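As given in Swiss-Prot:
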BINDING   SER13, GLU38, GLN40, LEU46, TRP47, HIS63, ASN73, VAL126, GLN318, THR321  FAD binding site
BINDING   TRP71, ASN73, TYR173, ALA205, SER206, SER208, ARG229, ARG413  NADP(+) binding site
MUTAGEN   ASP317 to Ala  Strong decrease in activity
Amino acid sequence: MTKRVAVIGAGPSGLAQLRAFQSAADQGAEIPEIVCFEKQANWGGLWNYTWRTGLDENGEPVHCSMYRYLWSNGPKEGLEFADYSFEEHFGKQIASYPPRAVLFDYIEGRVHKADVRKWIRFNSPVRWVSYDAETAKFTVTAHNHETDSTYSEDFDHVICASGHFSTPNVPFYEGFDTFNGRIVHAHDFRDAREFEGKDVLVMGASYSAEDIGSQCWKYGAKSITSCYRSAPMGYAWPDNWEEKPALEKLTGKTAHFADGSTRDVDAIILCTGYKHFFSFLPDDLRLKTANRLATADLYKGVAYVHNPAMFYLGMQDQWFTFNMFDAQAWWVRDAILGRITLPKDKAAMLADVAERETREEASDDVKYAIRYQADYVKELVAETDYPSFDIDGACDAFFEWKKHKAKDIMAFRDNSYKSVITGTMAPVHHTPWKEALDDSMEAYLQN
């Protein structure tokens, strides 16, 4: 009897899984029946932009955390698919920091070519997953918004690829409830032009704080104040951008910081991170981990140690993205196809997790972290037939990216890198990022 595999989510990780199975089928392998459940009306996950916030057209929590004018905050050379280059997709090499629409088109191009859309049930959020140890089957309950019906089906494996950047972590501070300006989490941030002429407080010191603050600066915010809990971002910011230690409270429109300083602000943007949140999973199947490189309870970073018939994709903190999701998806595919044997001993799988955590914690150096994840990708690629690519070259692109950011945080996107797939150097974009106000694909591809 043919196995059945449920994939939850048709974002970059879920699409990688579909592509992995399609690749095996193309080579003559007998693959399971694949059903991918996607809550949105289209694929792409976070990259599927919507103007909506709060609830979507079906009354479901909006998944998208993307905003207008978003450009990649890392070089595309670090995420390029090994089996589908940017040059193949666009017919030429493109600059190194594409806007969201360009990356979405690239993601979509590969899965169109692979013809995997037939496996996806759109507008179909998963409501619940359960496991029966006697039958060794998962029961997945989903809702079809097109027919307004709820149904259940059984599967041999479940692959959770729902992501972990869609459920915001929203803190409360004294004075929030009486602040007369706008308070918005990064998840619901959509357009930097809303903050033109305003004094903006950006709470957080990670990538979303850096990028959203930069967007607001680019599109005319009067000033940016960013605050941090542990360490400042520390870049050479423009004159109207200041970093402060942790926010303590608000009185009226005045923000009070841990160093005793104050700042009047018109709007607050919470770049305070996201939660691993799986409302459709019972406690015994639900991953519980911090956002880190070595995820808790996942053997090889993907197989759930408490039930290794279940897998998770893309749950790590990420330097590598699309190509790491591919490496994971190919590995999971081969585990399901019986090409890779999982340890039968749970203790052995937990030991693997512990060893990865120990190695991650050995250094807090950024280069070490990048190399750590690169070694993880190499490990998975070596165990499958995923096309090998220059992973060390991708690391070099990341290292150069960090240098360029330190040199000029508002101009790092004007640099170019060499493709680790084709070896072609990216052209310099026709317009400096600070001046490129049109983020459309048509404008971007005019090189």
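All residue numbers here begin at 1 and follow the chain in the order shown.
For all residues, glycine too, the Cβ spot is worked out from N, Cα and C.
Just the original residues are modelled here, none of the noted substitutions.
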Same-chain residues at least 6 apart in sequence with Cβ under 8 Å of the Cβ of GLN318 (FAD binding site), in sequence order, are MET324, GLN373
Return the residue, from the listed binding-site residues GLN40, ALA205, SER206, with the maximum count of other C-beta atoms within 10 angstroms of its C-beta.
-> GLN40
ASP317 (mutagenesis position), Cβ-centred 10 Å count of other Cβ atoms over all protein chains shown, is 16
May I ask which residues of the same chain, at least 6 positions away in sequence, place their Cβ under 8 angstroms from the Cβ of TRP47 (FAD binding site)?
-> GLY11, PRO12, MET66, ARG100, LEU103, PHE104, ILE107
Between GLN40 (FAD binding site) and TRP71 (NADP(+) binding site), what C-alpha distance do you get in Å?
-> 22
Name the secondary structure element type, per DSSP in three states, that contains SER208 (NADP(+) binding site).
-> helix
Is TRP71 (NADP(+) binding site) helix, strand or coil when read with DSSP?
-> strand
Where the record says TRP71, ASN73, TYR173, ALA205, SER206, SER208, ARG229, ARG413 bind NADP(+), what is the longest distance in Å from one Cα to another among those residues?
-> 34
Residue with minimal Cβ packing [other Cβ atoms within 10 Å] among the binding-site residues SER13, ASN73, SER208 | ASN73
